[in-house]
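For reference, the structure is listed below as structure tokens.
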Amino acid sequence: MTLLALGINHKTAPVSLRERVSFSPDKLDQALDSLLAQPMVQGGVVLSTCNRTELYLSVEEQDNLQEALIRWLCDYHNLNEEDLRKSLYWHQDNDAVSHLMRVASGLDSLVLGEPQILGQVKKAFADSQKGHMKASELERMFQKSFSVAKRVRTETDIGASAVSVAFAACTLARQIFESLSTVTVLLVGAGETIELVARHLREHKVQKMIIANRTRERAQILADEVGAEVIALSDIDERLREADIIISSTASPLPIIGKGMVERALKSRRNQPMLLVDIAVPRDVEPEVGKLANAYLYSVDDLQSIISHNLAQRKAAAVEAETIVAQETSEFMAWLRAQSASETIREYRSQAEQVRDELTAKALAALEQGGDAQAIMQDLAWKLTNRLIHAPTKSLQQAARDGDNERLNILRDSLGLE
């Protein structure tokens, strides 16, 4: 049995290839059935995200194994083999185990240390459990990777610092306000970045969020998810005074929030401070706003400096994480080797028990026919001894003929001979 990990990711393949190799959720069962129909495959898990498509397999060794699996992947997706080979990586046994642990821990992600990948790996594993998982070693490898990912997050600072613009914006807000549960947040825009910001804020117990967007329909979908109120962009001037925090990310070519608008809001708030985080490019907030007393304006460049600093911290934590992965990989491979020995022991014991049962049955039959009990028992003992020592004796003789002293010593040790 061999463990394999093969696939492509954001480091080896452009998005144009990654999207062609991805497995859609509605066809995943079909793909797993097709994969497990391959004669060499004993068990399989398919991990398919926007940044990677990987197959984790338990296989029987055979000639042209790599070619057979690449051919299956190309046939399934109707790809040219040469196009795929240039971007494909292939890991076996120790390297496959280490790779999965690194992936689950966020060490192989586009955003170093990002936590979402662990959930994606867990889902891929759960999907494979629906009648597709046939290899206990593969199952154990995934379970081990989950515990390793948890250990990495617990024992290192890999996830402690923000390295995405959305997360950095929320981290900044948490640093300035003692508690986010009592503040009102105005989100301007409803795109992907604002979606991430809104979800982060909800996780930090923000009770009141207002979403201002050009189109109400898109904003309403997000508002329903996070429990926010939706307003039009034209209502910002009137509602701005309610907001303690404003986070803006639109595609507007011109600023949406001007200096005069913020001045009026501050006056209505009796100069209670406001935090404005402008993630947009071009900017949504006029730079002059930053000159106002009690208005604290941060641009995407300010966030980028925070992210760069935090990324350096994550890279330092990643070194510690790699040490954990190496240690856990070594322990898993030791367990795997022990499992291999256990199977050999089971086969050897089963073989011995089969000989015992066969000879005992013959002896009992002879006794039932009235044979001499002492002679029958002596014959049983003699035959049982000869049958059990036959194979080891042949191995000892062959090692002696070959002059293989190392093998002779191993056999002597195995047989308990001094």
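Residue positions begin at 1 at the first shown residue.
Every residue, even glycine, has its Cβ placed from backbone N, Cα and C.
On a predicted model such as this, the values are computed, not experimentally measured, just so you know.
The number of other CB atoms found within 10 A of the CB of Gly7 (mutagenesis position), across every protein chain shown, is 24. Experimental mutagenesis is annotated in Swiss-Prot for Gly7 to Asp, with the remark: Loss of activity.
According to Swiss-Prot, the mutagenesis experiment Thr49 to Val carries the following note: 10% and 5% of wild-type reductase and esterase activity, respectively. Taking a C-beta cut-off of under 8 angstroms and a sequence separation of 6 or more, Thr49 (mutagenesis position) has the following same-chain neighbours: Ile117, Gln120.
Among the features that Swiss-Prot reports, substrate binding site is placed at Thr49, Cys50, Asn51, Arg52, Ser109, Glu114, Pro115, Gln116, Gln120. Other Cβ atoms within 10 Å of the Cβ of Asn51 (substrate binding site), summed over all protein chains shown, number 19.
Here Cys50 (mutagenesis position) comes close to Arg18, Ser22: these same-chain residues lie at least six apart in sequence, with C-beta atoms under 8 angstroms from its C-beta. Experimental mutagenesis is annotated in Swiss-Prot for Cys50 to Ser, with the remark: Loss of activity.
Taken from Swiss-Prot, the feature active site, nucleophile applies to Cys50.
Where Swiss-Prot documents Arg52 to Lys as a mutagenesis experiment, the accompanying text is: 5% and 4% of wild-type reductase and esterase activity, respectively. Cβ neighbours within 10 Å of Arg52 (mutagenesis position), excluding its own Cβ and spanning all shown chains: 23.
Residues near Gln116 (mutagenesis position) in space but far in sequence (CB under 8 A, at least 6 apart, same chain): none are found. Per Swiss-Prot, mutagenesis Gln116 to Leu is noted as: Loss of reductase activity. 30% of wild-type esterase activity.
The annotation NADP(+) binding site is assigned in Swiss-Prot to Gly189, Ala190, Gly191, Glu192, Thr193, Ile194 on the grounds of a curator's inference. Counting Cβ atoms from all protein chains shown, Gly191 (NADP(+) binding site) has 15 others lying within 10 Å of its own Cβ.
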(message) Within its own chain, what residues at least 6 apart in sequence put their Cβ under 8 Å from the Cβ of Ala190 (NADP(+) binding site), listed in sequence order?
(response) Ile211, Asn213, Thr215, Arg218, Ala219, Ile221, Leu222
(message) Around the substrate site formed by Thr49, Cys50, Asn51, Arg52, Ser109, Glu114, Pro115, Gln116, Gln120, list the extra residues of the same chain whose Cβ is within 8 Å of the site's Cβ centroid.
(response) Gly106, Leu110, Val111, Ile117
(request) For Ile194 (NADP(+) binding site) and Pro115 (substrate binding site), determine the Cα separation and express it in whole Å. (result) 19
(request) Check Pro115 (substrate binding site) against DSSP and tell me helix, strand or coil, would you? (result) coil
(message) List the binding-site residues among Ser109, Pro115, Glu192, Thr193 whose C-alpha is within 10 Å of the C-alpha of Arg52 (mutagenesis position), in sequence order, or say none.
(response) Ser109
(message) Please list, in sequence order, every residue of the chain apart from Gly189, Ala190, Gly191, Glu192, Thr193, Ile194 whose Cβ lies within 8 Å of the Cβ centroid of the NADP(+) site.
(response) Leu187, Glu195, Leu196, Val197, Ser249, Thr250
(request) Quick one: pull the CA-CA distance for Ser109 (substrate binding site) versus Gly7 (mutagenesis position), whole Å only. (result) 14
